[in-house]
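Undergrad: According to Swiss-Prot, the protein carries these features:
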type     : residues                                               : note
ACT_SITE : Glu895                                                 : active site, proton acceptor
BINDING  : Asp179, Asn180, Trp203                                 : alpha-L-rhamnose 2 binding site
BINDING  : Asp179, Asn180, Asn228, Pro233                         : Ca(2+) binding site
BINDING  : Asp630, Arg634, Asp635, Glu636, Asp643, Trp695, His916 : alpha-L-rhamnose 1 binding site
MUTAGEN  : Asp179 to Ala                                          : Abrogates L-rhamnose binding
MUTAGEN  : Asn180 to Ala                                          : Abrogates L-rhamnose binding
MUTAGEN  : Glu636 to Asp or Gln                                   : Drastically reduces alpha-L-rhamnosidase activity
MUTAGEN  : Glu895 to Asp or Gln                                   : Drastically reduces alpha-L-rhamnosidase activity
Amino acid sequence: MSALRVTSPSVEYVQRPLGLDAAHPRLSWPMASAAPGRRQSAYQVRVASSAAGLSHPDVWDSGKVVSDDSVLVPYAGPPLKPRTRYFWSVRVWDADGGASEWSAPSWWETGLMGASQWSAKWISAPAPLTEAPSLEGSSWIWFPEGEPANSAPAATRWFRRTVDLPDDITGATLAISADNVYAVSVDGAEVARTDLEADNEGWRRPAVIDVLDHVHSGNNTLAVSASNASVGPAGWICVLVLTTASGEKKIFSDASWKSTDHEPADGWREPDFDDSGWPAAKVAAAWGAGPWGRVAPVASAANQLRHEFRLPHKKVSRARLYATALGLYEAHLNGRRVGRDQLAPGWTDYRKRVQYQTYDVTSSVRPGANALAAYVAPGWYAGNVGMFGPHQYGERPALLAQLEVEYADGTSERITSGPDWRAASGPIVSADLLSGETYDARKETAGWTSPGFDDRAWLAVRGADNDVPEQIVAQVDGPVRIAKELPARKVTEPKPGVFVLDLGQNMVGSVRLRVSGDAGTTVRLRHAEVLNPDGTIYTANLRSAAATDTYTLKGQGEETYEPRFTFHGFRYVEVTGFPGKPSTTSVTGRVMHTSAPFTFEFETNVPMLNKLHSNITWGQRGNFLSVPTDTPARDERLGWTGDINVFAPTAAYTMESARFLTKWLVDLRDAQTSDGAFTDVAPAVGNLGNGVAGWGDAGVTVPWALYQAYGDRQVLADALPSVHAWLRYLEKHSDGLLRPADGYGDWLNVSDETPKDVIATAYFAHSADLAARMATELGKDAAPYTDLFTRIRKAFQTAYVASDGKVKGDTQSAYVLTLSMNLVPDALRKAAADRLVALIEAKDWHLSTGFLGTPRLLPVLTDTGHTDVAYRLLHQRTFPSWGYPIDKGSTTMWERWDSIQPDGGFQTPEMNSFNHYAYGSVGEWMYANIAGIAPGRAGYRQVVIRPRPGGEVTSARATFASLHGPVSTRWQQRSGGFVLTCSVPPNTTAEVWIPADHPDRVQHTHGTFVRAEDGCAVFEVGSGSHRFTV
């Protein structure tokens, strides 16, 4: 009997995955053993249609395969069938020929595996529910002072109009916008207001407000206060659309409104206020004219779709819901929410592909009447995306749903989305990823997700087949979910009635609100990362992202509200309109991210470094949300390639990032231009560029980082054709293999600009070098890439490296890139490294690097014999340094080294995120050199364990969950001695580096001395726990 035991088998990185489309899913089986030095010599996999059938498998038996492969082993049996659960088990043989017990049965289940298996139709809510009122016919108006379309004072003006309305109103919708902000009331009741945005361009995004509950037959008074934030064009515009039995009636903003430039007395919003002395408003410009152009409101409600059906009185053996959306959806079946996913189906380029989800709903279906329902919201498909506004992919969110029910007698049936579904509006009045969600609990539709609900007044859906993407594929990455909750720690009241709740941690997600009050009471929740000096929330850095959730109470005891279709980056929540004073239990943070296990535990004797690790982890947690975003708070939240280029190696330490980044690499390849350029962001959106050094190269560096971390050869195989096209693009757009001096450069460096041609050519060489390594790992011809690298290297040295080792630009990043990418002649490496250290010393031992130089800075110093300088930089506490933001109270990584400046002021708000993981790329160095854990071979088949004591660090401990099993280290330096305990999992080996000038000084267990190198005694060990003492 073998001493090996299989633990936690997984398929495509997941234990028991539901809904795989992979034709040859990869199987992994970590192992455990009480005996040291255990390795696998062979394995046998069995696959069957039932757990009981594994002893005589009816699908596949690999037989005994002589191999030590135990991670990502492809299924090699007969073709898999769609919608089928496959059970599997594995046993292994050790090096002595002993066989293990069979692992406990596990399973994976296939999804639909192709377009032919879909019979559902795309459906959308009808036009009345998805189209916003047009402002055409309205005018931009202002107080009559000069020419407001050209220039008006920075001031507030007030406007009123009384209108006579009929008694048969069935709908009332107000569309309104102002340059810059407004508050609007109907008969004294405020129905909407806006706050000043950092870009002062909120007028580009007119609001759409349902005011049916506020209007009535007879005279109604509309009142607007509008403010011009600075000297310049001023105006506001609106249309009130009334639906009556006899048709539509529209009330426009025009010269019939009254206006004043003197702040009116209390009650000016009320119907009986005397405005006879107010002059008529002035038309500044007709809609479509003036400086504002053809601004258009956008309908952003989350509509409700439903369908009832009957099932026979037969025993159900299995039921699955396959669903997706153009937009976002949340499915319900017979009154129960389906699954726990948030923001499904996530973000892709919907023109090319959308991911579908698979849910086990066996326990939810029932004989007789059933109801399948869903909320459908705009999301990334039709809502605001980044700074580019709405409708980046389409205007009408749509749903695709297919419920498949199988019975014990072998029969089955499908219930699909189609023309027989019904649609209506609901309590989610608006839902936008950037602006936030507006929820009116008075509009809740009791029972609409359950059978027996009367939907005869609902509207018929319409088809959406013209908008369908090219491919519908099973979800590759984990779903977005609520991972944890954070209670509020403190409540302050910086202004009367304005409460600020501190969650203690900059996070991403939304909040749960608990509140009691009268029906119609409206509570506003605004989100921010930091506070102003006066204790109010600081929102200028959010730019146009309103980040505001609004809840209107229904007045039925304690009410709970959790937004469904938005997310925010925040630590602080401003609460206004709350009945009474909120307590710390009134608001709870709901932390949201793409689900994946966290894989790295790390602690040292230096509190600042422990906090740095926490900030790195929280930064990744918040920005790994469907795509790797640059920031989760402001109006951007895009999949910037440059950020993940530098952060991917760290990401693969701290979280299981294989599935998430594999999915994103598909997004990146979907965005690749026809001539081979990778885009600045993926999914590609807006008018951003492509072909940029250090950004587009993510198409090369990210697959390589994943391969190093997981040994996933399929990532390389999928990437190499696009990498080849990228290199052809770069070569085509070079002059003598030197790239042009354009792009973003060493973004946000500290007054130390590196020439952009140096950066671009260095990255060109680096991508060619990695392409050669990829080809070698895949058994393909690497010679063309090696030759390309050699030629670029020579051109680089000729153009940029002087005979004394100085590099053009003479900046820290110039030397960092040149040294780390092997572009300096060997004879000049020491001179270049010494020059780098001199530049650091000249800045009083501070760094000056930006996004591209920072991740390579400490590794280069270590590789060139300057680990002491690396530690000196790591421990710095003054600007610019990693310690500076921590001393300023950061709980995530900042976009800038000085997002909060030494005097307490904020950096420029246009580019000042407090949750931006790029500078967290230092984690890779910390985990490899302080924890001492790094891959010696791809996927940690061999582990390099090399803690490097230095600086203030005298002890550290870490555990890394590799695909083979946990790798751990714990070390301490004391009284001139050194103690290391480490463990590595079965079927791996480790090379352990002990700081000792002679192996005889090292006491150890199970280790074999192999060489002395670089002041260390190097030992080889097998699996198990080991102790080394100097």
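In case you wondered, yes, glycine gets a Cβ from its N, Cα and C as well.
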Undergrad: Most Cβ neighbours within 10 Å: which of the binding-site residues Trp203, Trp695 is it?
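TA: Checking each of Trp203, Trp695, the winner is Trp695.
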Undergrad: Given the recorded positions Asp630, Glu636, Asp643, Trp695, His916, state which is nearest to Trp203 (alpha-L-rhamnose 2 binding site) when distance is taken between Cα atoms.
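TA: Result for Trp203 (alpha-L-rhamnose 2 binding site): the nearest of the recorded positions is Glu636.
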Undergrad: Where Pro233 (Ca(2+) binding site) and Arg634 (alpha-L-rhamnose 1 binding site) are concerned, what is their Cα separation in Å, rounded?
TA: 25
Undergrad: I need the CA-to-CA distance for Asp643 (alpha-L-rhamnose 1 binding site) versus Glu636 (mutagenesis position), whole Å please.
TA: 13
Undergrad: If one measures from the C-alpha of Glu895 (mutagenesis position) to the C-alpha of Asp630 (alpha-L-rhamnose 1 binding site), what distance in angstrom results, rounded to a whole number?
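TA: Between the Cα atoms of Glu895 (mutagenesis position) and Asp630 (alpha-L-rhamnose 1 binding site), the distance comes to 9 Å.
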Undergrad: Going by DSSP, is Trp203 (alpha-L-rhamnose 2 binding site) part of a helix, a strand, or coil?
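TA: DSSP assigns Trp203 (alpha-L-rhamnose 2 binding site) to helix.
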Undergrad: Count the other Cβ atoms sitting within 10 Å of the Cβ of His916 (alpha-L-rhamnose 1 binding site), across every protein chain shown.
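TA: Result for His916 (alpha-L-rhamnose 1 binding site): 31 other Cβ atoms within 10 Å.
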Undergrad: Using the alpha carbons only, what distance in Å do you get between Trp695 (alpha-L-rhamnose 1 binding site) and Asp179 (mutagenesis position) once rounded?
TA: 36
Undergrad: Can you check which residues sit near Asp179 (mutagenesis position), meaning Cβ under 8 Å from its Cβ, same chain, 6 or more apart in sequence, and list them in order?
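TA: In sequence order, Trp140, Trp203, Asn228, Pro233, Ala234, Gly235, Trp236, Trp292 meet the Cβ cut-off.
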Undergrad: In sequence order, which same-chain residues at least six apart have a C-beta under 8 angstroms from Glu636 (mutagenesis position)?
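TA: Sequence-distant Cβ neighbours: Gly386, Met387, Arg543, Thr629, Asp630.
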Undergrad: For the alpha-L-rhamnose 1 site made of Asp630, Arg634, Asp635, Glu636, Asp643, Trp695, His916, how many Å separate the two farthest Cα atoms?
TA: 21
Undergrad: Starting from the Cβ of Asn180 (mutagenesis position), draw a 10 Å sphere and report how many other Cβ atoms land inside it.
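TA: By my count, 24.
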Undergrad: For the alpha-L-rhamnose 2 site (Asp179, Asn180, Trp203), what does the 8 A shell look like? I mean other same-chain residues with CB within 8 A of the CB centroid.
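TA: Leaving out the recorded residues gives Ser177, Ala178, Val181, Asn200, Glu201, Gly202, Asn228, Ala229, Pro233, Ala234, Gly235, Trp236, Trp292.
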